[in-house]
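For reference, the structure is listed below as structure tokens.
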Amino acid sequence: MSDLAREITPVNIEEELKSSYLDYAMSVIVGRALPDVRDGLKPVHRRVLYAMNVLGNDWNKAYKKSARVVGDVIGKYHPHGDSAVYDTIVRMAQPFSLRYMLVDGQGNFGSIDGDSAAAMRYTEIRLAKIAHELMADLEKETVDFVDNYDGTEKIPDVMPTKIPNLLVNGSSGIAVGMATNIPPHNLTEVINGCLAYIDNEDISIEGLMEHIPGPDFPTAAIINGRRGIEEAYRTGRGKVYIRARAEVEADAKTGRETIIVHEIPYQVNKARLIEKIAELVKDKRVEGISALRDESDKDGMRIVIEVKRDAVGEVVLNNLYSQTQLQVSFGINMVALHHGQPKIMNLKDIISAFVRHRREVVTRRTIFELRKARDRAHILEALAIALANIDPIIELIRRAPTPAEAKAALISRPWDLGNVAAMLERAGDDAARPEWLEPEFGVRDGQYYLTEQQAQAILDLRLQKLTGLEHEKLLDEYKELLEQIAELLHILGSADRLMEVIREEMELIRDQFGDERRTEITANSADINIEDLISQEDVVVTLSHQGYVKYQPLTDYEAQRRGGKGKSAARIKEEDFIDRLLVANTHDTILCFSSRGRLYWMKVYQLPEASRGARGRPIVNLLPLEANERITAILPVREYEEGVNVFMATASGTVKKTALTEFSRPRSAGIIAVNLNDGDELIGVDLTSGSDEVMLFSAAGKVVRFKEDAVRAMGRTATGVRGIKLAGDDKVVSLIIPRGEGAILTVTQNGYGKRTAADEYPTKSRATQGVISIKVTERNGSVVGAVQVDDCDQIMMITDAGTLVRTRVSEISVVGRNTQGVILIRTAEDENVVGLQRVAEPVDDEELDAIDGSVAEGDEDIAPEAESDDDVADDADE
């Protein structure tokens, strides 16, 4: 007992568990659950097929008992339970499990209803014809062989398959910490994809999908939607929805409808499916079914679902799709062993690995065949030498007391070449000379020296080979060998020829075993890009002060003459008014900047479309805004271009410039666009090119204009720098990035405004007080905003009462900076203008002329006022 105790070594249980479990996990991953990307087989499948091949259980020979094969597999290669091996054989023989069966079974191998196969002592099997293509050239040293579990047998590490079996038959398995689930595909399509890859190794996933549109299941059915396929082929993971093929038939006399199911999804148990439908009918979870029966037979599947007279067959069928396995999801997870390591692979990765495997197999096969051809040519040379020297050789053999001495005598002396010289000359450059042949053998000094192998071949020569006809056959065979050797050397020396051989073999496989696609792939509404269904049109987007947002077509608003009463743009709640207004395209992205400096994304078409009088929807229901957070600026963006900046201005006069690409990745929770100080908020956002100028307009009628490059580009979370020096309670109301020669239109809260040429605003330094933009008087009120306009533009103005006026810019006077302007919109008492927006596409003049409108009396002739001393002083201050 003490001796035993001395053999016990204490170990840390954590380390032992970690080490042992890791060993177990890797054993399961590599040796059991995952297929090799090259041949698409797990170890148990590979061992079964190899055992059948060794047994000579070929497709064109008699069947053998399954028990015989199972015994060989578990006895030689797979030391596990017989049931696991037999289950593997059964699955490879089921037409509803494998797209291309690898085992040809005779007997009861189960059914799609879940019936078990008969015992292995009753069933018989042999290799399917296509299975031989997985093991073709196995005897030509094309793959490495490894020891079996006890070292008494050898088994191939991988099959030299000519078929891309991983994609063709798929695979599924659960390992430790990972799993694989690869759907089967159509052989013709997969090989076409491989050929396309051979032609262009830079082919894209989309290019491969032109040849391989999606999985092809043995049970056919319908794949509903392409998006999951595209995702799986691109990333290695995805989900597809498989729907049963069913049709609704109506009785011509009674009008009653019947649902006929001809195909069900892959891996669905038909009997359980029917039981589930019956259960749903019994529990009244599905209404409208009067009878259910299975009429499937040897000619095909047929599930009959009779619909009640008052029910609609399509409605019943849709309910069955949603509540039963008439529609299922298939999660694609393309994990396979690549160089012995588990790896998730996309479609191109799998095809690339298979083509590389074929390149290695064909190369090794060519080397093997070249060696064998040279060895045979070496023997033929000896036989030709024997025929050329027949008399002395026969005399030598007759005199030799033993075969060993005869062999030694043949090797010890040179022999005349005779007519063999021409034959050897045809070979040229020692192309047929074996690599192992020493220099002293073969042709030397005009004579031929035999090797031991050649001497033995001469001794084994039958007398009938001495006839003239046999001599001609020998020469013809040698000539054919020389041609074969030349071709083999060409394959080894030319990558193009090597790939051509691979292509030819794939085409032969396709032509021999290829068939039509079974599974139909249909478009799903989820696959259709919603933008493709939405027409592009210009719309008016409005955001009220209390956060109601909507859009409506721009054509809903008719142009009115200056001073018109306008039309209501929105029915607003009491004490609410339109706070933001812009014109955008339905396909644009709206960048929504909040009062807290955060940015949210929305497509214009995602906004609620509402009529002119409707309020819209609260934007808090569309965006994940926090408490007391509101949207203060919105900006339409078509594309996120390099070199374009987002320029932001706050009410306190702070400005910030950030690259537009910083905002190109939408996040559902939003991101920080600018850090704001307490009490500050965004008032304007625009896009700049890096060489633009910036204009900031304040409520007190001041404006500062400076170069954009005076503000460096900053990150998203930066606060910014001062753009304008404000006095007292003044605040910035508008940001303009002037472009072209358009004028600046300034509007005040009492409905007055004016146009002033942009070049009248001098360029100053950043962070100064600026110059006067418009006279702020009791009549005008403070400045509401400013926009840049052209003569052909129209503008839209909106009041806090919800009144909107659309006016042609050409009707507004162009005056100097230091003026009060003219009336643009008549407002009621206690009604103020709160926003304006330029409209770049005016309607026809005929429409404008047809609209009634009034012009404010005397306003049109208001002349520019002389600058006061205070104004001059303000300008001189800069």
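Glycine too: its Cβ is placed from the backbone N, Cα and C atoms.
Substitutions noted, but not modelled.
Swiss-Prot has this to say about the protein:
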DOMAIN    34-533  domain 'Topo IIA-type catalytic'
ACT_SITE  Tyr122  active site, O-(5'-phospho-DNA)-tyrosine intermediate
MUTAGEN   Arg358 to His  In gyrA213TS; a temperature-sensitive mutant, decreased (-) supercoiling even at permissive temperature
MUTAGEN   Gly597 to Asp  In gyrA209TS; a temperature-sensitive mutant, 15% decreased growth rate, decreased (-) supercoiling even at permissive temperature
Would you mind reading off the Cα separation of Arg358 (mutagenesis position) from Gly597 (mutagenesis position), to the nearest angstrom? 58
Inter-residue C-alpha distance, Gly597 (mutagenesis position) and Tyr122 (active site, O-(5'-phospho-DNA)-tyrosine intermediate) (nearest angstrom): 77
I'm checking region-level scores; what's the whole-number mean pLDDT for the domain 'Topo IIA-type catalytic' (34-533)? 91
Around the Cβ of Arg358 (mutagenesis position), other Cβ atoms found within 10 Å total 24
Based on DSSP, name the secondary structure state of Arg358 (mutagenesis position): helix, strand or coil. helix
Have a look around Gly597 (mutagenesis position) and count the other CB atoms within 10 A of its CB, chains all included. 25
For Gly597 (mutagenesis position), just give me the three-state DSSP call. coil
Which residues does Tyr122 (active site, O-(5'-phospho-DNA)-tyrosine intermediate) neighbour through Cβ under 8 Å, counting only same-chain ones at least six apart? Gly107, Asn108
